[in-house]
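K.L.:
Below is a structure I'd like to ask you about.
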Amino acid sequence: MRQRDLKFTFVVGEGKLAFDVVEFELEEALCEPFRLNLKLASDKNAIDFKQVLDQPGTFTLWQDGRPARYVHGIVSHFTQGSSGFRRTRYELLLEPQLARLELCCNWRIFQEKSVPEILQALLKEHRVLDYEQRIYHEHLPREYCVQAGDSDHYLHDRLAFEEGLVYYFRFDEHRHTLVCSDRLYVQERIAGGPVLFSAQPEGDNPQPVLHSFRYSENVRTARQTQRDYSFKRPTYDQEHHLAGEALEHQGSSYERYDYPGRYKRSGAGRPFTESRLRGHRRDARVASVSGDDPRLIPGHAFALEGHPRADFNAWWRPVRVVHRGTQYAGQEEESADAPLGVSYDLRAELVPEDVEWRPAPLPRPRIDGPQIATVVGPAGEEIHCDEWGRVKVQFPWDREGRHDEFSTCWIRVAQNWAGADWGHMAIPRIGQEVIVDYLDGDCDQPIVTGRTYRATNRPPYALPDHKILSTIKSKEYKGSRANELRIDDTTAQISAALMSDHGASALHLGYLTHPRPEGGKPRGEGFELRTDEHGAVRAAKGLLLSTEEQLRAGAGHLDRGVVVQVLEAALELARELGDYAGEHQGVGHDAAPQQTLQEAVRDLGHGANDESGKSNGGKPAIALSGPAGIAAATPASLTLAAGEHVDSVARQNQQVTAGQKVVINAGSDIGLFAQGGELRQITHQGPMLLQAQKNDIRLEAKQSVEVSASQQHVLVTAKEHITLMCGGAYLTLKGGNIELGMPGNFVVKAAKHSHVGAASLEAELPQFEVGETQRRFVLKQLDGQTAMPNVPYTITMANGEVIEGVTDAEGATQLLQKDAMNIAKVDMKHTKSPASAVAGIAAAVGAAVAVGKLLGGPDAEAGRALSEGEISLAKGVFGDSIDYSTVRLRDEDYVPWQGKDYVMAPNGHIYFGEELRGVADWSLESLQRQGLFIHEMTHVWQHQHGVNVLLVGAYQQARQFLLGDQYAYRLEPGKTLKDYNIEQQGDIVRDYFLEKNEFGEASANSRFAGVLKNFPTGY
């Protein structure tokens, strides 16, 4: 339309440089920088480009002498053209400051900032100060957001569109303001009343109108579904799906499913999905118009009037507008054929005002391959990680990072194995170079996939000199020592070693050498387990130490045929000689203990995979076998102790030699029996003493008994009498008298006979004291130090006598008074009655403490409600069998004596001990801690199904105190959940949950289907 009341002007800077506008085209749209192309004229033919380029300028559309529209911006392009009679032509492009962001690109990281915060920082960096944010919804912080080489403008638009933000511009004479908002419906409406529609031909209307209106509807995506994955909640698919609006005129089954959804928190999933759907349906209902009302501005709604179709006379919002205008100079300045006058028209795309229009989402930049980075952390630290083993890194491209713990977010590290509380773990250490890849090529999802050596991190051994060595070598934390697993593949000299610098401890296997880097001097073949510190070898089911040959592991690892044969032969010899001695008045031989030990060695490997068809195994015995002999030597002392018997058998000779003393003590009998040879007891230098301190000594021989003293005398003394007998004759010395009796002759031969008065000679007889035989036993824990007080015990004496009691505060039994030493067996025992008593007391105390709570119920407002994630986690196990709205999580003790790491759930609420408090969402915790949550939710389930968890739990804890673990269970055929106590039920449900999440539902069902067949609807 040509209008004499229209005028276009343009000035640069502070109005010091003005141009005549010949033509202009302004293209502006929601979520796009505007572009104003101007064709200008000036009577100046040598304008300094410095005065124009990159300077602010203002275009004004005047109507009826008043400014109807301003467009303010920055000059991006300036061209000087041809000159006419008095004027020179120029061309110019005016854009917003936002367009300058397209000129800059960067590699950088934003951490823990929301998108509105990132956009604000980005614009401030470019000095876009006329900026207004209108935020009506929550925008969650992004833990990690990377600008991966894309332009600042692309980053701005990508983040804004992902978060459902739209932007447009508002103008005045001196500035243009960028307006950004997450709601479009509440934005500006144009001033000056409704926009008129007129179907009259262009140019026939006395006032600005829209003279063309075309309305269209397009079939577009009807539903948007998205999923994403978070390792913190691996069982939750984070699926969100939304249906579009105004689907009356199209099918509703057109679904777009996108993965990944590019969100890591469920709270961001819905708005992300909503924004994406709105972007796909941005032109589902659209109108195309043309006219000459300059008030149409993208983002500013207007009311339409005058259209013959009533429902089109509604509120509309322009999303794109193209303005064109011409303003030609007078004939005296141009050619005679130059057009005259002013014209202006526009074309626009509209959407209904109530449509929350969004642009199509922009793709994230893809990183096509892995990158190199360096692990970083706090100053003075060597290892810096979180509970997931994640680390922080410094990328070479990051100019803003400071090589510290703030350089990046926590980044996950790929490990060789990663199971539920099992797997491989090697945390990259500060200063190490790592390879960082990106999940789905997403720059915001880095993951460490490998490590590499470099100039500052050299391999453990110099290469290629020691290329035959393979090793896993660690470094002492804040130290210089190491642990190492080394494999040496040197030809004909292969070996392996597991080593620790602490105590120079190592297990060497194969061809043993000194370290290769130090020359590799041979030091043996086979294996060596050594340490400069202490060592121990333990085997709970038995241990075989043998030098019997077994080439290439050709038999079972407990092959003990030779040692069993030797033990059987020794047992047979001991039994034969012992029985013979017993039959000939020797001390009886008890072969049963030796036989028991021999059988234990015989059965040592029973139950193992190569002896599975036999018994379940013998006792945990140690068997030593050396075909060439066993030597034990020490320059100090050697002690051999046995709680029962020591049996020493030699098929030939047993020789005991001591440089000084040989001392043999026995609490009962000592028997020496030589079956076929001599028994000699000789003291070469000192005296020989043979005593029977409380009984008799008998010297008996089938032939002769000889008593002699080579140098001095033989003295025979007795307190009562001495009698010598032979062949019926006798001599008795008694009471100071001598009595001779004989059946035959009495012959006295002497050179002289002397008969004098009475005389006597007294000899001092030895005195024999009774030894101390009373004893008291002390019961101690396995550590040998901690006493066991108040433990019931039973002592069984060798004669069958039984003594019962309870240990005192020091763990001691009562004093046992016996006349002689006895063998005794001590047993600890549990009694049911104390457990029942304590259980009753515990239940009574628990009931007394909580009687008010039992009567009135727990405070329904205390603590916090379950989160959405916690409910979802619990529903995966309990379904809808729990009223989740009544469950409260309380960071407080239920009873004063609740332990710091204990959790109680006695009344439908869960009470956390001090060390377990402060968890915002248990569904985001580790799998094992989620298992704890499921265990406690089982008590909530029990409570809601009628179980008095408080009283039953008190009884159970009493049994736990006295009788041991009440949590351990064994799944048995035919038993369901009701056949187990409440703590076992909690552990069963927890283990079902863990197995389901670790190995899959099929595995969990195969193990727990029987016990949980009525669960969760009942027991």
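Glycine residues also receive a Cβ, built from the backbone N, Cα and C atoms like all the rest.
As annotated in Swiss-Prot:
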| type | residues | note |
| --- | --- | --- |
| ACT_SITE | GLU936 | active site |
| BINDING | HIS935, HIS939, GLU983 | Zn(2+) binding site |
| MUTAGEN | HIS935 to Ala | Abolishes bacterial periplasmic toxicity |
| MUTAGEN | GLU936 to Ala | Abolishes bacterial periplasmic toxicity |
| MUTAGEN | HIS939 to Ala | Abolishes bacterial periplasmic toxicity |
K.L.:
In sequence order, which residues at least six apart in the same chain have a CB under 8 Å from the CB of HIS939 (mutagenesis position)?
P.N.:
ALA905, PRO906, ILE910, VAL949, GLY953, ILE982, GLY986
K.L.:
Looking at Cβ-Cβ distances, which residues of the chain lie under 8 angstroms from GLU936 (mutagenesis position) while being 6 or more apart from it?
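P.N.:
When sequence neighbours closer than 6 are ignored, GLU936 (mutagenesis position) has VAL903, ALA905, ILE910, GLY986 within Cβ distance under 8 Å.
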K.L.:
Cβ within 8 Å of the Zn(2+) site's Cβ centroid: which residues qualify beyond HIS935, HIS939, GLU983?
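P.N.:
Same chain, not in HIS935, HIS939, GLU983, Cβ within 8 Å: ALA905, GLU936, THR938, ILE982, GLN985, GLY986, ASP987, ARG990.
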K.L.:
For HIS935 (mutagenesis position), list the number of other Cβ atoms lying within 10 Å of its Cβ atom.
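P.N.:
Within a 10 Å radius of the Cβ of HIS935 (mutagenesis position) lie 21 other Cβ atoms.
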K.L.:
In Å, rounded, how far does the Cα of GLU983 (Zn(2+) binding site) sit from the Cα of HIS935 (mutagenesis position)?
P.N.:
8
K.L.:
Measure from the Cβ of GLU983 (Zn(2+) binding site) and count the other Cβ atoms within 10 Å, all protein chains considered.
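P.N.:
Other Cβ atoms within 10 Å of GLU983 (Zn(2+) binding site): 22.
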